[in-house]
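**Q** Taken from Swiss-Prot, the feature ATP binding site applies to ALA46, GLU47, THR48, GLY49, SER50, GLY51, LYS52, THR53. Annotated domain 'Helicase ATP-binding' per Swiss-Prot: 2-428, in sequence order. What Swiss-Prot records for 70-247 is domain 'B30.2/SPRY'. The domain 'Helicase C-terminal' annotation in Swiss-Prot covers 493-681. For the mutagenesis result LYS52 to Asn, the note given in Swiss-Prot is Abolishes ability to promote guanylylation of RTCB. Experimental mutagenesis at this site is recorded by Swiss-Prot as GLU371 to Gln, annotated: Abolishes ability to promote guanylylation of RTCB. Record note (Swiss-Prot) on the mutagenesis of GLU371 to Gly: Inhibits the transcriptional activity of RELA and attenuates NF-kappa-B-mediated gene expression.
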Amino acid sequence: MAAFSEMGVMPEIAQAVEEMDWLLPTDIQAESIPLILGGGDVLMAAETGSGKTGAFSIPVIQIVYETLKDQQEGKKGKTTIKTGASVLNKWQMNPYDRGSAFAIGSDGLCCQSREVKEWHGCRATKGLMKGKHYYEVSCHDQGLCRVGWSTMQASLDLGTDKFGFGFGGTGKKSHNKQFDNYGEEFTMHDTIGCYLDIDKGHVKFSKNGKDLGLAFEIPPHMKNQALFPACVLKNAELKFNFGEEEFKFPPKDGFVALSKAPDGYIVKSQHSGNAQVTQTKFLPNAPKALIVEPSRELAEQTLNNIKQFKKYIDNPKLRELLIIGGVAARDQLSVLENGVDIVVGTPGRLDDLVSTGKLNLSQVRFLVLDEADGLLSQGYSDFINRMHNQIPQVTSDGKRLQVIVCSATLHSFDVKKLSEKIMHFPTWVDLKGEDSVPDTVHHVVVPVNPKTDRLWERLGKSHIRTDDVHAKDNTRPGANSPEMWSEAIKILKGEYAVRAIKEHKMDQAIIFCRTKIDCDNLEQYFIQQGGGPDKKGHQFSCVCLHGDRKPHERKQNLERFKKGDVRFLICTDVAARGIDIHGVPYVINVTLPDEKQNYVHRIGRVGRAERMGLAISLVATEKEKVWYHVCSSRGKGCYNTRLKEDGGCTIWYNEMQLLSEIEEHLNCTISQVEPDIKVPVDEFDGKVTYGQKRAAGGGSYKGHVDILAPTVQELAALEKEAQTSFLHLGYLPNQLFRTF
């Protein structure tokens, strides 16, 4: 308790932490908690299982509690920040809703960006919900630009998401990253008219008074959202006219200037100079902290940690909510209506609730992106940017938005780019460094060579069902084709997985497969061996964890594995990131991952908490043809076995190349063992029992002491001689030195 209290953690949280047997903070917690409590943005990286969740959860809970306590007691923050409310009272481009290199003149109408490599955008201070409206834009030079309309959710890069409509100088209209020919090109001295008919749901443009025709029909999901004038520039200058001055080309057909729009049609921007009116008012659906997780399992795990940490916090109590798919939305909405302080969720459902206004982000003080590299690799960068754009950078009490990013790979280009965009001078806490295999993990490779091990020929039909990639190919023995060897690899891997379990008498292991169908097939093969989900205690009892299983089943399967009801968890990489599974003695990689970082994530499941673990990877020596779905159904009902380059959904998978990349990444050569999977005892560890703690000190420590003993004795003799000499100099009758 004292260790956490010394970092400034409040006693109520420290007491809860002590009950969890956390006597001392981990390295990542000791570094990050004071930084976050101090108000800074933090980028943190540490090994899986190092306490990253606690490192951000503890300070977030404390600051949210302190904020609510201040509000309860009527305290106000000391702030000298200008509200910028006067900006919202006139039609102009919004200085609080623009890119970092986007300049706005003193009149609020003349805009410029001189960045030659990047696009920078801006939105107006007001938007519209009803009516037929028009504004003009004049081009002052020959730079590139797009003009049009967007919602508050849209990216400032107009036309690159589903919330904005743009028309560019190259004669292209753009929406949701789709650029189509429209109208004609425009450049310096041209005037573009931007028309919006909300009642009909139409957007169109004109050039120098020439009507270019219908450009877009507003989709249903945007019908109830305000649309704001918007633009994006690359080394260009524009001037807007919202109707305060006379139009060069006045609109017809009942379109009116924005400046003449009735007040009832107008919506003011949420970006109002950092202190929004809504922030001072209690909104039940406006949390103080938002934590985004890449998977439902991680979200549930984080929420459980928050519940444990806040156990003794009272007056006011903190209210948390889990927002994930697969759960009835009405249950989540009813909790939102009653008030919530901390939200933990996954991007899909969060996006739905934010876009429909059910979840309000106007009071968020903390934005936490857990496993950020996983979020980015799943394609959620646009969602993150949209969400960040909707959160005020400074709250009404003068506190700045804090952004915390946790990632297994901080040094990836995408994570660095994201941090530059949404974080404010972040502190990097990197206790992970380059990927490496922990000392407690013994990892080996088993080559799967169908040319030397002909077992697959003798099995007949009593083998694992394969993934039907070769359903239309001749894979019978004797064909000697790449397809035959590929099918043989699939069969052998099923046999080797069973052999590894029997050879090492595995009582618990995580088995990673590349695809969901591979997981299902291996589970079915274990059922044929007498095991399966319902055979508790059987040598091959197992459960599956992947995206096609129902949420309730996934949660139940994970719990059954943790409790030891079944021995094996067969999963895709969904379980490789952050899921709280401790001390698993074995991991089997049926197929190597296509991303080398995921190899470290996978084998990081074993050997935690000083327990020894063994990771066995089955690596094909020949290329294997595998599914790689690029179809819209993402594999559901797809049987297109042609190669990707031929318009199909398969690729040739080269595991030997992947193995060399992993070895280069880890700067080591991974030991190989024979197909009998008898793993020689590691010479450093002596006798090893996987899953048990290494003997403290070990035999190697004794040898180390023996080597150092003569040197230590010599140092002791020199120290004694020096001390004796000093005493003689100080106390001899004829002292040579005396202190006067």
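Backbone N, Cα and C atoms are what each Cβ position is placed from, and that goes for glycine too.
Worth saying up front: this structure is predicted, and the values here are computed from it rather than measured.
Help me picture these features in the structure, burial and contacts included.
**A** Other C-beta atoms found within 10 angstroms of the C-beta of GLU47 (ATP binding site) number 21, with every protein chain shown included.
Other C-beta atoms found within 10 angstroms of the C-beta of LYS52 (mutagenesis position) number 27, with every protein chain shown included. In the three-state DSSP reading, LYS52 (mutagenesis position) counts as helix.
Its Cβ placed at the centre, GLU371 (mutagenesis position) has 24 other Cβ atoms within 10 Å.
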**Q** Within 10 Å of the Cβ of GLY49 (ATP binding site), how many other Cβ atoms can you find? Include all protein chains, please.
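**A** Its Cβ shell of radius 10 Å holds 19 other Cβ atoms.
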**Q** Calculate the distance in Å between the alpha carbons (Cα) of GLY49 (ATP binding site) and GLU371 (mutagenesis position), and round it to a whole number.
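**A** That separation, Cα to Cα, works out to 13 Å.
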**Q** Round to a whole number and give the Cα-to-Cα distance in Å for the pair GLY51 (ATP binding site) and GLU371 (mutagenesis position).
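**A** GLY51 (ATP binding site) and GLU371 (mutagenesis position) have their Cα atoms 13 Å apart.
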**Q** For the domain 'Helicase C-terminal' (493-681), would you mind checking the mean pLDDT of the predicted model?
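**A** A mean pLDDT of 88 is what the model gives the domain 'Helicase C-terminal' (493-681).
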**Q** Cα of GLU47 (ATP binding site) to Cα of GLU371 (mutagenesis position): how many Å, rounded?
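**A** Cα to Cα, GLU47 (ATP binding site) and GLU371 (mutagenesis position) are separated by 12 Å.
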**Q** Whole-number Å only: compute the distance from the Cα of THR53 (ATP binding site) to the Cα of GLU371 (mutagenesis position).
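**A** Here the two Cα atoms lie 10 Å apart.
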**Q** Roughly how many angstrom lie between the C-alpha atoms of ALA46 (ATP binding site) and LYS52 (mutagenesis position)?
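**A** Answer for this pair: 7 Å between alpha carbons.
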